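The following features are taken from Swiss-Prot:
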type: DOMAIN; residues: 110-266; note: domain 'Exonuclease'
type: MUTAGEN; residues: D114 to A; note: Abolishes exonuclease activity; when associated with A-116 and A-258
type: MUTAGEN; residues: E116 to A; note: Abolishes exonuclease activity; when associated with A-114 and A-258
type: MUTAGEN; residues: D258 to A; note: Abolishes exonuclease activity; when associated with A-114 and A-116
Amino acid sequence: MVPREAPESAQCLCPSLTIPNAKDVLRKRHKRRSRQHQRFMARKALLQEQGLLSMPPEPGSSPLPTPFGAATATEAASSGKQCLRAGSGSAPCSRRPAPGKASGPLPSKCVAIDCEMVGTGPRGRVSELARCSIVSYHGNVLYDKYIRPEMPIADYRTRWSGITRQHMRKAVPFQVAQKEILKLLKGKVVVGHALHNDFQALKYVHPRSQTRDTTYVPNFLSEPGLHTRARVSLKDLALQLLHKKIQVGQHGHSSVEDATTAMELYRLVEVQWEQQEARSLWTCPEDREPDSSTDMEQYMEDQYWPDDLAHGSRGGAREAQDRRN
């Protein structure tokens, strides 16, 4: 009996059951890895371009020196162990960088901020955020928006803030602006003049070790006339150190101009400032309370408060004193 041939459909099933060629598998894996490597290299190049990743040394060149205040991984681990041991005792842990070294923030990790406020509440005495500007290390504007306060505006303080009713027509609600601004500030070194006022308006507390308040710029200089007052206004610092006039005219302050000026002042003393930070930082606990002693003083020096508010506050103080008597 002659055996019948298997149907073609059955014959076609055989090739599909064969094991794939090993070379094909390796080739596919190689292609997949090549794509991953290309994406990795593209990401690496982008980070290097943005300054978030240091460039590798060229072949044959000597390794780059360790930045001032920056410890190697071994040194960091060793100091961390010492800190943990010290934590079991009564004395607070203190780490000091090796002498002769310093570290400063990368330009991409440094921004300057300035806020303008309007008056809300009774007689417009409550300050609320109405405009916020953030500039980069090189002075490029990263954020500049008008912001609608949570309470009705009683006094626009246009002469000082530059804010008018028209600016509020397309203003961003405070809650929305706050999220946008904090996203830009977190993880950054923040520069500004009388920064506590800006953070208070934002209802935000930034780590003290990551703030650079330009009211302290005179401490790093020996310019005559800058130490006559406890705190010098941004306007005076700009004139004496940068030889530029700001906050002039009848249109009020410009938060972009003020933030840019603050960054210029910081860069003027950046080396000295970061050297001091490297010496005084690295204590446990790390952060100190923000200095709020300059709140009212700084606003008055920059002619922020309207005259009628100043008179009103004096009148209220007299009334309170009369009631006590």
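Any Cβ shown, glycine's included, is placed from N, Cα and C.
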Mutagenesis positions compared (D114, E116, D258) - highest count of Cβ atoms within 10 Å: D114
E116 (mutagenesis position) and D258 (mutagenesis position), Cα-Cα, nearest whole angstrom: 10
